[in-house]
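As recorded in Swiss-Prot:
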type    : residues     : note
DOMAIN  : 12-72        : domain 'v-SNARE coiled-coil homology'
MUTAGEN : Lys24 to Ala : Blocks internalization from cell surface; when associated with A-27
MUTAGEN : Met27 to Ala : Blocks internalization from cell surface; when associated with A-24
Amino acid sequence: MEEASGSAGNDRVRNLQSEVEGVKNIMTQNVERILSRGENLDHLRNKTEDLEATSEHFKTTSQKVARKFWWKNVKMIVIICVIVLIIVILIILFATGTIPT
């Protein structure tokens with residue numbers, strides 16, 4: 001009878017050891033996943049910082065380009081207005097006879 005209870009006790013111990021080993025493996029996998037996730041988060045944070053710096057540079061550059069083309073446009077408008085004004089003055093002067101033809 002002692003052998004039967006001893007054998008049953010050994011089976012229970014083996015079952016418990018097997019369960020403990022299974023839990024140990026699961027916990028090891030969980031820790032590895034957590035570490036991997038931490039590494040991925042660090043990588044993602046670095047990419048985010050790089051994108052932020054790049055976006056600031058892009059914003060500054062695009063503002064400079066927009067300002068440059070705005071001034072170019074203003075200069076062109078002023079030149080066209082001056083040319084039109086000169087043509088109108090010449091037409092008026094020819095029409096009034098101030099400038100002989």
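From the backbone N, Cα and C atoms, a Cβ is placed for every residue, glycine too.
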* Asked: What is the total of other Cβ atoms whose distance to the Cβ of Met27 (mutagenesis position) is within 10 Å?
  -> 10
* What count of other C-beta atoms do you get within 10 angstroms of the C-beta of Lys24 (mutagenesis position), across all chains shown? -> 10
* To do: By DSSP assignment, list the helix, strand and coil residue numbers for the domain 'v-SNARE coiled-coil homology' (12-72), in that order.
  => 61 helix, 0 strand, 0 coil
